[in-house]
Amino acid sequence: MNKQRGTYSEVSLAQDPKRQQRKLKGNKSSISGTKQEIFQVELNLQNASSDHQGNDKTYHCKGLLPPPERLTAEVLGIICIVLMATVLKTIVLIPCIGVLEQNNFSLNRRMQKACDCGHCPEEWITYSNSCYYIGKERRTWEEGVCWPVLQRTLICFL
């Protein structure tokens, strides 16, 4: 829209408005009436269609970013928000992890002191801090009941 020209005219008529006619500057027809306001704009739009098709860098809204720059700004904004969330999460979680590690270490120590059981003898199986023996020898029932007492253990009936 390179060439724009506007003409503003106000027509005030005398007491007999039906008879008065006045020609406006730049207008070839006469107008009659009590009071009329006329706004004439002549636009020279010779290159208007070619301006919109060929010139993609001209934007009429100055407050908005063009699509490629806007997309880039949105992506960078999202990346910034994700990075800030990660940093904040790290700042909050690092002290918590340290406290949990200390608690875990002290709990393991207390369990080792409370359990204070030695290793199981050879051919015995450890399960849940207990030792189990599965014998392959043939014994009578009385021998099978007496054998754990001799070993200072308890018998488990299955």
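The backbone N, Cα and C atoms fix where each Cβ goes, and this holds for glycine too.
At each noted site, the model still has the original residue.
While the structure shown retains the original residue, Swiss-Prot records the natural variant THR7 to Ile with this note: In allele NKG2-F*02.
Among the sequence features in Swiss-Prot, the natural variant ARG22 to Lys is noted as follows: In allele NKG2-F*02.
According to Swiss-Prot, the naturally occurring change LYS35 to Glu is described as follows: In allele NKG2-F*02, allele NKG2-F*04 and allele NKG2-F*05.
Variant annotation in Swiss-Prot: ARG70 to Lys, described as In allele NKG2-F*02, allele NKG2-F*04 and allele NKG2-F*05; the structure shown retains the original residue. Of all Cβ atoms in the protein chains displayed, 11 besides its own lie within 10 Å of the Cβ of ARG70 (variant position).
When secondary structure is read from DSSP and collapsed to three states, THR90 (variant position) falls in the helix class. A 10 Å cutoff on Cβ-Cβ distances gives THR90 (variant position) a total of 10 other Cβ atoms nearby, all chains included. For the natural variant THR90 to Ile, Swiss-Prot gives this note: In allele NKG2-F*04. The structure shown keeps the original residue.
Natural sequence variation is annotated in Swiss-Prot for HIS119 to Arg, with the remark: In allele NKG2-F*02. The 10 Å shell around the Cβ of HIS119 (variant position) contains 8 further Cβ atoms across the protein chains shown.
Natural sequence variation is annotated in Swiss-Prot for THR126 to Ile, with the remark: In allele NKG2-F*04 and allele NKG2-F*05. DSSP classifies THR126 (variant position) as strand under the three-state reduction.
Under natural variants, Swiss-Prot gives GLY144 to Arg with this note: In allele NKG2-F*02, allele NKG2-F*04 and allele NKG2-F*05. Around the Cβ of GLY144 (variant position), the number of neighbouring Cβ atoms within 10 Å comes to 13. Annotation note: GLY144 (variant position) sits in a helical segment as assigned by DSSP.
Natural variation at this site is recorded by Swiss-Prot as GLN151 to Arg, annotated: In allele NKG2-F*02, allele NKG2-F*03, allele NKG2-F*04 and allele NKG2-F*05. Mapped onto three states, the DSSP output places GLN151 (variant position) in coil.
DSSP classifies HIS119 (variant position) as coil under the three-state reduction. ARG70 (variant position) falls within a helix when secondary structure is assigned with DSSP. Neighbour count (other Cβ atoms within 10 Å of the Cβ, all protein chains): 12 for GLN151 (variant position). Distance noted between the C-alpha atoms of GLN151 (variant position) and THR90 (variant position) is 55 Å. Counted within 10 Å of its Cβ, the other Cβ atoms near THR126 (variant position) come to 11, all protein chains included.
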